[in-house]
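The structure under discussion appears below in the form of structure tokens.
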Amino acid sequence: MSAAETGSEPSQGAGPSEATLHSLREAFNAGRTRPTEFRTAQLRSLGRFLQENKELLQDALAKDVGKSGFESDMSEIILCENEVDLALKNLQTWMKDEPVSTNLLTKLSSAFIRKEPFGLVLIIAPWNYPVNLMIIPLVGAIAAGNCVVLKPSEISKNTEKVLAELLPQYLDQSCFAVMLGGPEETRQLLEHKFDYIFFTGSPRVGKIVMTAAAKHLTPITLELGGKNPCYVDDNCDPQTVANRVAWFRYFNAGQTCVAPDYILCSQEMQERLVPALQNSITRFYGDNPQTSPNLGRIINQKHFKRLQGLLGCGRVAIGGQSDEGERYIAPTVLVDVQETEPVMQEEIFGPILPLVTVRSLDEAIEFINRREKPLALYAFSNNNQVVNQMLERTSSGGFGGNDGFLYLTLPALPLGGVGNSGMGRYHGKFSFDTFSHHRACLLRSPGMEKLNDLRYPPYGPWNQQLISWAIGSRSCTLL
């Protein structure tokens with residue numbers, strides 16, 4: 001289960017409006033979003049939205065998932081501001097036609113790739129990072145020149161309210177719209193034809209979205225989840241590993257799609273790692289983590305009940321406490337976990353960390369490779385060869401050696417899954433490229449027709465030899 005798994009009652013809000021969608025498409029067809037000046041103005045307005053409503057967004061995130069101001073700043077607002085700034089600085093460069101080399105046959109022509117907006121795009125965001133996972137794709141869609149329909153998650157209802165009420169005040173409402181509702185409203189929205197769909201959520205819901213997109217042959221990006229492995233080598237300092245793993249496992253109460261979902265290590269390392277994890281948890285959240293302002297809460301009762309059920313897997317080595325009234329689950333470590341148990345069959349998406357023992361690096365790699373490809377994979381070792389072996393012999397959306405998801409702070413690196421964890425990528429220029437159609441263009445002179453005679457029938461050995469030489473491939477049969 002992942003970010004877009006729903007189950008709450010639909011929030012009150014507007015369903016898909018034919019008139020709104022028609023108006024947005026008309027605005028795009030009129031070319032309103034194409035000029036650089038328009039895109040720049042909208043990006044600047046988006047930056048102002050983040051700056052002027054920072055406290056409102058922080059309050060909403062605190063109410064929804066108990067995020068501290070630090071977590072809201074680091075994982076939501078600052079990253080969004082960075083993306084806006086990067087797009088503003090590089091927009092003209094990104095938009096430029098990209099010249100490509102020609103062969104002898106097209107030597108006197110102009111060949112280039114033009115980046116064009118797709119048109120009307122739909123962005124569906126989840127509840128776990130409801131600002132980040134809506135605004136960062138939006139930056140790319142605006143920069144690429146699209147009109148956009150935004151669908152925030154109804155589960156993070158306080159953040160949804162801020163986004164729905166305030167964001168439209170900063171953007172051109174003839175080109176951008178926020179639509180509200182739950183699963184049924186989203187289903188209705190997906191019945192309409194869009195030119196691109198960007199979805200973040202679970203593989204289960206991702207398949208539903210992809211099926212809907214297929215009816216219109218709509219291209220799509222799916223940012224999904226999965227069970228992210230974390231391998232810990234015997235030569236590691238257990239306290240260093242514990243500090244880093246505990247921080248990015250329990251960040252946002254474990255409700256992070258790139259968080260480590262389980263640890264693979266030897267029995268010997270497990271015996272050293274468990275007390276080190278206890279030290280880290282106490283250091284980060286105190287003797288009673290329930291009173292810590294730095295530990296979030298589970299999003300709703302449905303997810304709380306699901307996570308409570310997973311506490312019965314294996315043996316609780318650390319934590320295990322819960323409080324339904326507060327939707328609190330303590331930072332928990334499970335040991336003696338079997339691969340067949342429920343905690344190893346679904347994405348946990350909570351502050352629970354199972355430890356699974358393996359006898360070797362090879363066994364760990366085999367364990368990982370017989371499962372679905374994860375969104376992220378982590379390896380800790382003092383031996384670079386071990387980290388490189390894990391990198392070279394596995395497949396995942398992203399990879400971290402001796403650290404967690406700090407790579408997400410680098411817009412020069414793409415975020416995206418592979419296989420069951422998704423398709424497509426974004427962040428930085430990757431977002432611009434995702435929301436742009438790369439159009440192949442060749443412009444030739446209308447004159448000098450005599451030069452074209454060699455490609456016209458009737459064909460003979462001389463034509464064939466010259467054409468093969470001119471296009472640089474004797475095996476080519478296109479001309």
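Here, residue 1 is simply the first one shown, and the rest follow in order.
Backbone N, Cα and C atoms are what each Cβ position is placed from, and that goes for glycine too.
What Swiss-Prot says about this protein:
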- Glu223: active site (ACT_SITE)
- Cys257: active site (ACT_SITE)
- Trp462 to Ala: Reduces lipid droplet localization (MUTAGEN)
- Trp469 to Ala: Reduces lipid droplet localization (MUTAGEN)
- Cys476 to Ser: Reduces lipid droplet localization (MUTAGEN)
Worksheet item: Of the recorded positions Glu223, Trp462, Trp469, which sits closest to Cys257 (active site) by Cα distance?
Response: Glu223
Worksheet entry | Local backbone state of Trp462 (mutagenesis position), from DSSP in three classes | helix
Item to complete: Can you grab the distance from Trp462 (mutagenesis position) over to Glu223 (active site)? Cα atoms, rounded to a whole Å.
Response: 53
Worksheet item: Quick one: what's DSSP say for Trp469 (mutagenesis position), helix, strand or coil?
Response: helix
Worksheet item: Which site among Trp462, Trp469 has the most other CB atoms no more than 10 Å from its CB, taking these as mutagenesis positions?
Response: Trp469
Response to the item:
Taking all protein chains shown into account, the Cβ-based neighbour count within 10 Å for Cys257 (active site) is 31
Worksheet entry | Trp469 (mutagenesis position) to Glu223 (active site) - Cα separation in whole Å | 45
Fill in: Cβ-Cβ neighbours of Glu223 (active site) (radius 10 Å)
29
